[in-house]
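J.: Below, the features straight out of Swiss-Prot:
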{"type": "MUTAGEN", "residues": "Cys82 to Ser", "note": "Loss of photosynthetic cyclic electron flow, loss of formation of oxidized monomer, and decreased FCC binding and dimer formation with PGR5. Loss of dimerization; when associated with S-183"}
{"type": "MUTAGEN", "residues": "Cys183 to Ser", "note": "Loss of photosynthetic cyclic electron flow, loss of formation of oxidized monomer, and decreased FCC binding and dimer formation with PGR5. Loss of dimerization; when associated with S-82"}
{"type": "MUTAGEN", "residues": "Cys272 to Ser", "note": "Loss of photosynthetic cyclic electron flow, loss of FCC binding, but no effect on dimer formation with PGR5; when associated with S-275. Loss of dimer formation with PGR5; when associated with S-275; S-300 and S-303"}
{"type": "MUTAGEN", "residues": "Cys275 to Ser", "note": "Loss of photosynthetic cyclic electron flow, loss of FCC binding, but no effect on dimer formation with PGR5; when associated with S-272. Loss of dimer formation with PGR5; when associated with S-272; S-300 and S-303"}
{"type": "MUTAGEN", "residues": "Cys300 to Ser", "note": "Loss of photosynthetic cyclic electron flow. No effect on FCC binding or dimer formation with PGR5; when associated with S-303. Loss of dimer formation with PGR5; when associated with S-272; S-275 and S-303"}
{"type": "MUTAGEN", "residues": "Cys303 to Ser", "note": "Loss of photosynthetic cyclic electron flow. No effect on FCC binding or dimer formation with PGR5; when associated with S-300. Loss of dimer formation with PGR5; when associated with S-272; S-275 and S-300"}
Amino acid sequence: MGSKMLFSLTSPRLFSAVSRKPSSSFSPSPPSPSSRTQWTQLSPGKSISLRRRVFLLPAKATTEQSGPVGGDNVDSNVLPYCSINKAEKKTIGEMEQEFLQALQSFYYDGKAIMSNEEFDNLKEELMWEGSSVVMLSSDEQRFLEASMAYVSGNPILNDEEYDKLKLKLKIDGSDIVSEGPRCSLRSKKVYSDLAVDYFKMLLLNVPATVVALGLFFFLDDITGFEITYIMELPEPYSFIFTWFAAVPVIVYLALSITKLIIKDFLILKGPCPNCGTENTSFFGTILSISSGGKTNTVKCTNCGTAMVYDSGSRLITLPEGSQA
């Protein structure tokens, strides 16, 4: 409609018709909203009348055009490993299990259950999904493979090797071996895992750090602020002295003072098997006063349940005769 109207405006016949009938003194009143006639001014004193036409599309045509557009399904899977059919798309857990099965079959059975391209696509998909399985260390992957092999009835490690590997991962602070409160039907005990509280262990060095800073500034004072003068030298000399001389000396003094007062210290935390409240226990020696060896008895701050913290096995157990 717009193209036809533009053609009629630029037609020479229309301009000739307008030039024959000038309307210099004619000033029409503004049309009402209900009027179908629109006045268009071409030049001063010249105006023409255009007839407005309204085209109504049938409702059936509009619904037919909008229907297929709204019903399109866009699959977000871009890798060859993924299935286009959403009903067959595997979950992250299924892909992780297949990844571990491929590793186990290749390293322990000597058989490849998938090609190198399929394995790379699976690994890339897991990394894209944010899975932590592909970022595990060799010991963590071995532990997961041993767990899956034991469940399937084909163990690759004996009980002693499995327990040693699990304890090693606990000491290293791995998250895949940490479990919540659980009950053992064989020993009829309630267990919970312990983890290292690195933040509180770091706070133990704060008093010694303050003392080391005091000694550093005292040495600067008795030397006539020679250390401050060196730290104010132009770059890069001040940067080198600060970060490669002053800071290492302060850190070394702080750690030495801490180890002189507190020896073989370890802070462990874990949830209460009864209520789940996190409790902390200290292991070590403060000024020749021992905390009690490798086991401590701790009372829950919430429910008052007595618990036994074992730093050797990194487990929380309830004493004999107690009820969870």
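For all residues, glycine too, the Cβ spot is worked out from N, Cα and C.
Original residues only: the substitutions mentioned are not part of this model.
Small disclaimer: the values here were computed from a predicted structure and weren't measured.
Please situate the listed features within the shown structure.
T.: DSSP assigns Cys183 (mutagenesis position) to a strand segment in the three-state reduction.
The secondary structure of Cys272 (mutagenesis position), as reduced to three states from DSSP, is coil rather than helix or strand.
Within the same chain, residues at least 6 positions away in sequence whose Cβ sits under 8 Å from that of Cys275 (mutagenesis position) are Cys300, Asn302, Cys303, Thr305.
In the three-state DSSP assignment, the secondary structure recorded for Cys303 (mutagenesis position) is coil.
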J.: Measuring Cα to Cα, tell me the gap between Cys272 (mutagenesis position) and Cys183 (mutagenesis position) in whole angstrom.
T.: 13
J.: Which Cβ among the mutagenesis positions (Cys272, Cys300, Cys303) has the fewest C-beta neighbours inside 10 Å?
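T.: Cys303, out of the mutagenesis positions Cys272, Cys300, Cys303, has the fewest neighbouring Cβ atoms within 10 Å.
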